[in-house]
Amino acid sequence: MTQAEIKLCSLLLQEHFGEIVEKIGVHLIRTGSQPLRVIAHDTGTSLDQVKKALCVLVQHNLVSYQVHKRGVVEYEAQCSRVLRMLRYPRYIYTTKTLYSDTGELIVEELLLNGKLTMSAVVKKVADRLTETMEDGKTMDYAEVSNTFVRLADTHFVQRCPSVPTTENSDPGPPPPAPTLVINEKDMYLVPKLSLIGKGKRRRSSDEDAAGEPKAKRPKYTTDNKEPIPDDGIYWQANLDRFHQHFRDQAIVSAVANRMDQTSSEIVRTMLRMSEITTSSSAPFTQPLSSNEIFRSLPVGYNISKQVLDQYLTLLADDPLEFVGKSGDSGGGMYVINLHKALASLATATLESVVQERFGSRCARIFRLVLQKKHIEQKQVEDFAMIPAKEAKDMLYKMLSENFMSLQEIPKTPDHAPSRTFYLYTVNILSAARMLLHRCYKSIANLIERRQFETKENKRLLEKSQRVEAIIASMQATGAEEAQLQEIEEMITAPERQQLETLKRNVNKLDASEIQVDETIFLLESYIECTMKRQ
């Protein structure tokens, strides 16, 4: 765990949960697993506050616990899960594009609350959607339930581990902490609920839009004496499935940039066909026949079977080897080499960074060293057609920034410089780790800058919010245009200009955070898949 990662975790925890939770979370990240009383003693926080902070962290899967032999429960921070909070806006936006506003709000509620039952999610989302609708219109629970089922079917949401029923019925003393288990086949099984009702607006707390008293409208079809059918069945967002989707999108974009739109659509179809059957850590997708791919192409995509076969052959023969041929049955069996695709994307990211930092000539040398694996300085000058002095400077720049490494191969045991080969090489894994570390630093700097900008203009922001609230309440009571204009003039022209500048700066910083996180995702995925292969 590097200092840059710890600092970023600290900023994220403070921004999402406040100072006390941040203090406990960072302490656990620094020290490793610890029991409750040791955490309270070391952080100088009251036992009650530590318990509440740990409750929040466990609820959001940021801390896990384990019961040791002597019955001591130790808590351990999940740093990688804390860093995933950076990606929350991306998870929510992805769901919006795939499942519209309803899907977006379902995932948003699960991310905001950590874990929720399906019935609670459906009710919250229906209420929120009803708030945004015109008067007289409401969102039906059944419609939200259908979207939830679709999210579960495509594995974007999953059940949380729960306490097994045998443990509850045990007559002996309860364990210090429950052991949570999940059955693989039940992970995406949606409970059969008959949710009847519609979303409510906040202002109509006594009666709903239809005028029926709130107490008389049944929430569920089950008798009130019976427990809610999904009581104890909690759901969470499946972040690994989102990461699989992001990876697939990156591969499709890379194929589109390298070849054309038709090739990318074929690859997208192959990925879509195997997205549920292929695990997120698998090196290859499931083999698919040419005939299956042809039948699964999007409706209205008019290409013949012969043209499809030609495209598949081109993709299989491409030097990047994103697509590989695994057999000849069914018109040819094809797979997507996910590990090679991630390696190519990580290499392209490194090349892009070298070009931006050091210029096109350095990028040329970098690509040459990548291609040749090991190369001497004299050979770099000859192959890259760059003068000796410039080539030496550029190689030293990249060497000092850890984009390259130097390997010594002595001719004699004494390692005399005159009798030693000095070969430049690129270790993609170590370069990716170095760049990932810098990305964490960049994100932390962006968050700090955004917080500074907001703090500097705190008074002005509060004034703007007050004015907006007054205008909204006056509009609701049917105030005249002149009155509204008078309230708006409470913010002067220079203040309005300052607000616009602040908004523009914060939007730029937010966009930069998301862009840097895209690079982080590619590098993390590449490092993870490489480590698994080793």
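Just so it is clear, glycine is given a Cβ too, placed from its N, Cα and C backbone atoms.
Just the original residues are modelled here, none of the noted substitutions.
Per Swiss-Prot, these features apply:
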type	residues	note
MUTAGEN	Leu312 to Lys	Loss of interaction with POLR3G and POLR3GL. No effect on interaction with POLR3F
MUTAGEN	Arg357 to Glu	Strongly decreased ssDNA-binding. No effect on interaction with POLR3F, POLR3G, nor with POLR3GL
MUTAGEN	Lys389 to Glu	Strongly decreased ssDNA-binding. No effect on interaction with POLR3F, POLR3G, nor with POLR3GL
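Feature annotations (Swiss-Prot) mapped to structure.
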residue	record	Cβ contacts under 8 Å, 6 or more apart
Leu312	mutagenesis position	Ile266, Ser290, Ile293, Val323, Lys325, Gly332, Tyr334
Arg357	mutagenesis position	Glu401
Lys389	mutagenesis position	none
